[in-house]
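K.L.:
What Swiss-Prot records for 181-258 is domain 'KH'. Residues or ranges marked as domain 'R3H' by Swiss-Prot: 263-328. Under its mutagenesis annotations, Swiss-Prot gives THR89 to Glu the following note: Can only be found in strain R6 cells when mreC or rodZ acquire suppressor mutations; cells are significantly smaller. Experimental mutagenesis is annotated in Swiss-Prot for THR89 to Ala, with the remark: Nearly complete loss of phosphothreonine (strain Rx1), loss of 1 phosphothreonine (in strain R6). In R6 cells are significantly smaller. For LEU239 to Tyr, Swiss-Prot lists a mutagenesis experiment annotated as follows: Loss of interaction with KhpA, pbp2b can be deleted, KphA not found at midcell.
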Amino acid sequence: MVVFTGSTVEEAIQKGLKELDIPRMKAHIKVISREKKGFLGLFGKKPAQVDIEAISETTVVKANQQVVKGVPKKINDLNEPVKTVSEETVDLGHVVDAIKKIEEEGQGISDEVKAEILKHERHASTILEETGHIEILNELQIEEAMREEAGADDLETEQDQAESQELEDLGLKVETNFDIEQVATEVMAYVQTIIDDMDVEATLSNDYNRRSINLQIDTNEPGRIIGYHGKVLKALQLLAQNYLYNRYSRTFYVTINVNDYVEHRAEVLQTYAQKLATRVLEEGRSHKTDPMSNSERKIIHRIISRMDGVTSYSEGDEPNRYVVVDTE
């Protein structure tokens, strides 16, 4: 263990990186203790202490593929969940209902998209989201909630009963009665525990609307929670979503924002998409983005769809999926 000190945690880290002659992304950093100002800035004053250890290139690559260093193991071990056949069947059932409703409203779904869904080439809900039809799926889920509140026991179909039984067979805890305020409080406490384990001081708040829960994190160390290219934040959101999924049979949607990161990131992506489209038109060839989360890819697709002469599509597998922008 190599311990470095400084008047602040950041100063101690910089001293250690300089002495070890390694970049931050190749260092495993552990905060031993934070600085103490002492009484009147004189008595009991203590410097910050950090333990810095160089890590191998293999470890760096693995961490970069999942999430950045310094995060609890349960985040680093997290990847996009692989669904079982039963889970895919439940997911597909919701999407088929959504497609029927889309076509009833006079909106078309291309045969190519339908083929991708039926062949399981990509997650069905992801396809709908990227083609701009995820709202229909959300509306169907809200309608289910309204039926429950209006006395769903008499309206529940055999298909609904089979779905509930299938979820129970998967080992998922089925909650039929829930309080959205309580659910929001539970998931907020869960995320708070993870952030505490990261030794980051932060304040959490939440707001909600029916089945959508928004968590707001305010902190003086946003970079540690957001991570490189937002990877830590993405992992936190996946953990929170998985936490809700494992506790409730019906879907809740949770989004997490750190300070104003989500808004700022959206603005950056909009500008980036416009510049990328201009470059494609000027050079007459396709260009691809860095790996992005599903929500970020959706922003790129939306901006490109509003521009003439260019089109976009997603390629690759999670978590390294990216957007390709090409000429029409």
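Note that Cβ sites are derived from N, Cα and C of the backbone, with glycine treated the same way.
Here the original residues are kept at every noted site.
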K.L.:
Helix, strand, coil residue numbers for the domain 'R3H' (263-328) per DSSP?
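P.N.:
Across the domain 'R3H' (263-328), the residues distribute as 33 helix, 14 strand, 19 coil.
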K.L.:
Just how many other Cβ atoms lie inside 10 Å of the Cβ on LEU239 (mutagenesis position)?
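P.N.:
A 10 Å sphere around the Cβ of LEU239 (mutagenesis position) contains 19 other Cβ atoms.
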